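What follows is one structure encoded as structure tokens, with my remarks underneath.
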Amino acid sequence: MSTRESFNPESYELDKSFRLTRFTELKGTGCKVPQDVLQKLLESLQENHFQEDEQFLGAVMPRLGIGMDTCVIPLRHGGLSLVQTTDYIYPIVDDPYMMGRIACANVLSDLYAMGVTECDNMLMLLGVSNKMTDRERDKVMPLIIQGFKDAAEEAGTSVTGGQTVLNPWIVLGGVATTVCQPNEFIMPDNAVPGDVLVLTKPLGTQVAVAVHQWLDIPEKWNKIKLVVTQEDVELAYQEAMMNMARLNRTAAGLMHTFNAHAATDITGFGILGHAQNLAKQQRNEVSFVIHNLPVLAKMAAVSKACGNMFGLMHGTCPETSGGLLICLPREQAARFCAEIKSPKYGEGHQAWIIGIVEKGNRTARIIDKPRIIEVAPQVATQNVNPTPGATS
């Protein structure tokens with residue numbers, strides 16, 4: 001995969017100091033309410049929440065509600081289920097077009113975590129910052145919308161509506177909806193002892209985008225310049241941006257091919273938080289143990305140099321539009337990892353076996369000294385794919 005031409009504000013008649021990420025104080029899915037707080041807030045919704053499976057012509061129609069990536073609701077007309085999710089994030093990169101693509105990929109990822117590969121409809125939720133000038137709004141927001149639209153089209157769906165409001169911070173998100181037969185989705189609750197855990201995107205996106213901003217902040221750059229070069233940071237940033245914009249659709253399809261038992265996507269709670277949430281949903285008495293952490297090259301060293309302020313080694317560092325964490329039969333996992341790299345799926349797809357499923361009490365943990373897998377950037381050095389609509 002090639003790098004994009006860097007977004008140049010002056011090409012859009014904007015001040016050269018324009019930065020999209022300055023229109024928010026939080027980044028990406030770092031906006032999530034902490035898990036323990038969220039669970040308390042949702043208690044009243046869960047008290048009377050009917051979540052038992054239903055029957056249709058003798059077949060079980062699964063139901064999934066509050067607590068996981070999507071809802072799965074059996075429809076009144078029988079034999080079909082509504083699978084739906086909503087999500088939104090704040091700007092994490094300064095390229096508006098790519099930010100739109102990332103926001104769309106992030107919404108769709110919740111469907112893909114269910115093994116759903118076809119989305120019937122999308123809505124876009126857009127918060128336009130009231131701190132933007134008219135020129136900034138009129139130049140930047142259409143690029144974001146175009147990126148969102150293009151990613152939706154790549155996913156085989158379309159944006160048919162939504163809501164746009166004024167807000168102090170820019171907000172980007174949407175709703176993804178599909179109607180499925182039971183064989184078109186995989187319930188996230190069937191992991192068994194002996195399964196292995198597979199991850200389909202490297203960790204460290206939040207670190208990469210943060211340290212990229214530090215290039216302009218000498219007091220912060222001085223903390224890490226002995227462990228990373230400016231070129232390392234630029235490559236990690238480009239790799240993070242491309243990974244976040246990449247759909248998890250291929251992995252969702254391969255979940256069916258290789259008999260996945262459960263999955264979730266890795267976003268604002270970090271890999272450990274999402275692994276713990278997935279473990280709680282299991283029907284069997286199992287626990288997840290993570291031994292390996294695939295991380296964007298040099299970002300583990302950066303995290304350590306910062307006193308692990310990002311929580312990367314502890315698995316608590318937020319990710320935005322991260323990969324899928326999939327429970328696969330041991331005998332299928334290596335084949336999954338090999339297949340997803342096939343050129344027929346396009347460039348950039350990767351996967352790693354990172355842990356095991358063992359008999360336990362529905363918890364997840366990372367071992368004390370996990371193996372760090374340094375994931376080299378796949379982006380090329382040339383610049384291609386300029387942002388649509390730029391003036392020369």
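Including glycine, each Cβ sits where the backbone N, Cα and C put it.
Residues as originally present; substitutions not included.
Annotation source Swiss-Prot lists active site at Cys31, citing sequence analysis.
Summarising the annotation, Swiss-Prot assigns ATP binding site to Lys32, Gly67, Met68, Asp69, Asp87, Asp110, Gly161, Gly162, Gln163, Thr164. Note: Gln163 (ATP binding site) has non-local neighbours Leu123, Leu125, Leu126, i.e. same-chain residues 6+ apart with C-beta under 8 A of its own C-beta. In the three-state DSSP scheme, Gln163 (ATP binding site) is classed as strand.
Other Cβ atoms within 10 Å of the Cβ of Asp69 (Mg(2+) binding site), summed over all protein chains shown, number 22. According to Swiss-Prot, the Mg(2+) binding site annotation covers Asp69, Asp110, Asp265.
There are 24 other Cβ atoms within 10 Å of the Cβ belonging to Thr85 (mutagenesis position). Experimental mutagenesis at this site is recorded by Swiss-Prot as Thr85 to Ala, annotated: Strongly reduced ADP hydrolysis.
Swiss-Prot documents Gly268 to Cys as a published mutagenesis change and attaches the note No change in ATP-binding.
According to Swiss-Prot, the mutagenesis experiment Gly270 to Arg carries the annotation: No change in ATP-binding. Using a 10 Å radius centred on the Cβ of Gly270 (mutagenesis position) and all shown protein chains, the other Cβ atoms total 25.
Here Swiss-Prot describes Gly273 to Ala, Asp or Val as a published mutagenesis experiment; the accompanying note says: Loss of ATP-binding. Every protein chain shown contributes to the tally, and the Cβ of Gly273 (mutagenesis position) ends up with 22 other Cβ atoms within 10 Å.
According to Swiss-Prot, the experimentally introduced change His274 to Asn is described as follows: Reduced ATP-binding. DSSP assigns His274 (mutagenesis position) to a helix. With a cut-off of 8 Å between CB atoms and residues at least 6 apart in sequence, the same chain places Thr264, Asp265, Ile266, Thr267, Leu325 near His274 (mutagenesis position), listed in sequence order.
Experimental mutagenesis at this site is recorded by Swiss-Prot as His274 to Tyr, annotated: Increased ATP-binding.
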Among Gly161, Gly268, the most crowded of the recorded positions [Cβ within 10 Å]: Gly268
Recorded positions clustered about Asp110 (Mg(2+) binding site) [Cα within 10 Å; pool: Thr85, Asp87, Gly268, Gly270]: Thr85, Asp87
Same chain, 6+ residues apart, C-beta under 8 Å of the C-beta of Asp87 (ATP binding site), given in sequence order: Asn106, Val107, Ser109, Asp110, Gly173, Gly174, Thr267
By Cα-Cα distance, the member of recorded positions Asp69, Thr85, Gly161 nearest Gly273 (mutagenesis position): Asp69
